[in-house]
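Pulled from Swiss-Prot, these are the features on record:
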type    : residues      : note
MUTAGEN : Phe540 to Ala : Reduced activity; when associated with A-541, A-604, A-776 and A-779
MUTAGEN : His541 to Ala : Reduced activity; when associated with A-540, A-604, A-776 and A-779
MUTAGEN : His604 to Ala : Reduced activity; when associated with A-540, A-541, A-776 and A-779
MUTAGEN : Gln776 to Ala : Reduced activity; when associated with A-540, A-541, A-604 and A-779
MUTAGEN : Lys779 to Ala : Reduced activity; when associated with A-540, A-541, A-604 and A-776
Amino acid sequence: MISSKNGAAMISRPVFLSDRVDEVFSRKLDLSVSSSSSSSLLQQFNKTHEGDDDARLALAHQLYKGGDFKQALEHSNMVYQRNPLRTDNLLLIGAIYYQLQEYDMCIARNEEALRIQPQFAECYGNMANAWKEKGDTDRAIRYYLIAIELRPNFADAWSNLASAYMRKGRLSEATQCCQQALSLNPLLVDAHSNLGNLMKAQGLIHEAYSCYLEAVRIQPTFAIAWSNLAGLFMESGDLNRALQYYKEAVKLKPAFPDAYLNLGNVYKALGRPTEAIMCYQHALQMRPNSAMAFGNIASIYYEQGQLDLAIRHYKQALSRDPRFLEAYNNLGNALKDIGRVDEAVRCYNQCLALQPNHPQAMANLGNIYMEWNMMGPASSLFKATLAVTTGLSAPFNNLAIIYKQQGNYSDAISCYNEVLRIDPLAADALVNRGNTYKEIGRVTEAIQDYMHAINFRPTMAEAHANLASAYKDSGHVEAAITSYKQALLLRPDFPEATCNLLHTLQCVCCWEDRSKMFAEVESIIRRQINMSVLPSVQPFHAIAYPIDPILALEISRKYAAHCSIIASRFGLPPFTHPAGLPVKREGGFKRLRIGYVSSDFGNHPLSHLMGSVFGMHNRENVEVFCYALSANDNTEWRQRIQSEAEHFLDVSAMSSDAIAKIINQDKIQILINLNGYTKGARNEIFAMQPAPIQVSYMGFPGTTGATYIDYLVTDEFVSPLQYAHIYSEKLVHLPHCYFVNDYKQKNQDVLDPNSKPKRSDYGLPEDKFIFACFNQLYKMDPEIVNTWCNILKRVPNSALWLLRFPAAGEMRFRTYAAAQGVQPDQIIFTDVAMKSEHIRRSVLADVILDTPLCNGHTTGTDVLWAGVPMITLPLEKMATRVAGSLCLATGLGHGMIVNSLEEYEEKAVSLALNKPKLQALTKELRASRLTCPLFDTMRWVKNLERSYFKMWNLHCSGQQPQHFKVLENDLEFPHDR
């Protein structure tokens, strides 16, 4: 907002009338402005003093004192025409021109008087005032000093010299001048008021108050002192006292534009914009060229959203004062808000051309660069802003956002700390810092920040929603649900809260209004996609939702595009890639250089499944680089991969652009994304395209939607070509099953029949037929649970074994099952176990029941390795077909894969009631574990390498990525040369 002189008015008696003029009036005319209007005064004069120059000059003086400057000038000029050598009249004419803001004419008439009377001290004083108003304070000071030299006891000149020194920041000299003026004239209210201004400028508010009060005591009608008192109250936040005193100032001096400007500011601060505009318009009536008044009117229109009016008034302000910095800055803001961004940039640059270190203009220009994804220039502007000001929090906040987007979480948190140092009650900064803490796993600190934000701003829906997310991440699901609902109470149209509440409810089997909520969420997603807004449903959640696969593809595309935007913020030039020459050909590499990027090299299902893969690659043909996005968790899985991979780089502390540079410097030919859209992913690295071929594999069972990912490694069952339209990548079909595991190397103990645990060890009934599902509860839905309940009711003495995954879902699941007629003892929940124990105890189940909407992938592999048959129903999306592929790769898929829920139910009941049939299937499954392709990790690695060479050879031949199938007897690959 533009601010006028809303503190102390820099007062100086702008014009001084000489003693000679006073002597003229010693013959006292019966003319009094206080008792007559200007018109009656003129009538009275015309009757009695028509040809009397002294009387006419006295009349002009009276009109001047009454504020009728134009009439005063007319009569003074009549005297001037008859007698141009009257210096007292020249002094008065100069004074009138000053009041009319015609400063050049003021100076000219005073110079004319000085040519006649060179020792006329008052003329020098008045010229000094005019030069000061023209902005030449140094010349003004010279003229004040001449006036004082000519007349050392000229108290008014000492007072006005003080105001000039104050304008130059020479506070000590200004104070001495005020004190000298008051020693000459203790009743000089101007000097008392100026001394108050000096005290205020030095932070001595009580002393300033005393000075202003003394001025009012001496002269209760002294409007400027009332105005300055009002300024003190305004700055202390006592707006009602400020309002009272500014009103008194304009009542005492109706022609007081600065007081009207400040009165308008008080009304504006009190939320009374109509009265504020009226005050600014009063100021304009007295000072039509007041840029400040136009600017302040514009600021009100801006805050009211009347941007066209705001722009018009800002332009009027600039037409009056082309060097009005705040008007350029604020006009830029208004233009930006209506989409005229290029014009806004020109305004900010114009402001900076006039004042290169203008903090608001630098920050606002930085905001635009930030929106344009020009993060380098934006950062530079924010840092430059902070170099010239210490009181602005916005540049710290924006730098924090940039640092966070670039993965520089430490600096982001430091910047948010600075925001909160400047404004400890900044709820937005608390939420943003909480988000940063949450992103790096410091959930407890995130929760504290969100709760503090809510304490400061209880109606802040975002704080409640983010608190809910942190509660969910820390396992406090019920608290999460409560907080999401509170966020939606505060803001019913809150897409992120709506979508996240739905996901949280699915995690705990809360299916009330499920269809209605999914319809609402799907509507939100489609609307966001049409508006080119990042969808509130993440791709990882979309794979488990009953939504159209094409819609899931569109969600992934939007997230991929967002990653491209993040990548562009680093401003890297395009990478140069290794030459497209076949491996082992002249000029080519001796080995294919493969890079794996993951945040899951540690205690994570990905490492449980792929632990041996990185060391199993054939070093004669392939050179493997692993890039770890997460810090060392010191687990056996991390140590194993780190020791067995040919090259292992911990890049967790590096920014994404630095990681991309390293990958490119390592001359990686094929880069594998093992995260996709899972936690810890940094897909912006792939958006920078550091490698010529980029592949999605294993971490995310769905399409990335990314133009910068060329291939998806999958298999014919999981991603048949008939469904290729729901993928953005070209499909690479590995033989058998794409889903690798390491159990043959790491979990041999499961094969020992003597190591089988007892059901009683886990509170499982020895006499019941146990169905089991070890998937997370969010993968379940009423349709499949209804089917399970039907199965339990049809199979005597049966039970369903589930995991507290999470524990908060147990009671809701039990309640739902009971409503379907299932007995309480037929539902058994146990805690989640460590990996090896989980696989060992899985053998205690008789049949595994899979979830169709999102299969058991890792858990599906677990139970098949344990030798327990699994019933699965494949649908269309990738995540719904993985379990079927696992079953097929055992060679026994026909006994476990079904085509409908009806068939699913019948298969489960049939296996439970036909003991010989189940025993035969179980025996076959257990016998196949050491020979079937599903658990042959080395065989799988060779097939994966075949796919890599096919990708590279296609690239070398100049062909675009294309769907292809890997054959185990393909002679194209080095294994078979």
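From the backbone N, Cα and C atoms, a Cβ is placed for every residue, glycine too.
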Alpha-carbon spacing, His604 (mutagenesis position) to His541 (mutagenesis position), which is rounded to whole Å: 19
Phe540 (mutagenesis position) - helix vs strand vs coil (DSSP): helix
Helix, strand or coil at His604 (mutagenesis position) [DSSP, three-state]: coil
Neighbour count (Cβ, 10 Å) for Gln776 (mutagenesis position): 19
Chain-internal residues near Phe540 (mutagenesis position), provided their CB is under 8 angstroms and they sit 6+ positions away: Gly676, Tyr677, Thr678, Phe700
Proximal but sequence-remote residues of the same chain as Lys779 (mutagenesis position) (Cβ under 8 Å, at least 6 apart): Ala544, Thr851, Leu853, Cys854, Asn855, Gly856
Other CB atoms within 10 A, centred on His541 (mutagenesis position): 22
Between Gln776 (mutagenesis position) and His541 (mutagenesis position), the C-alpha gap once rounded to whole angstrom: 13
DSSP three-state assignment for Lys779 (mutagenesis position): helix
Neighbour count (Cβ, 10 Å) for His604 (mutagenesis position): 22
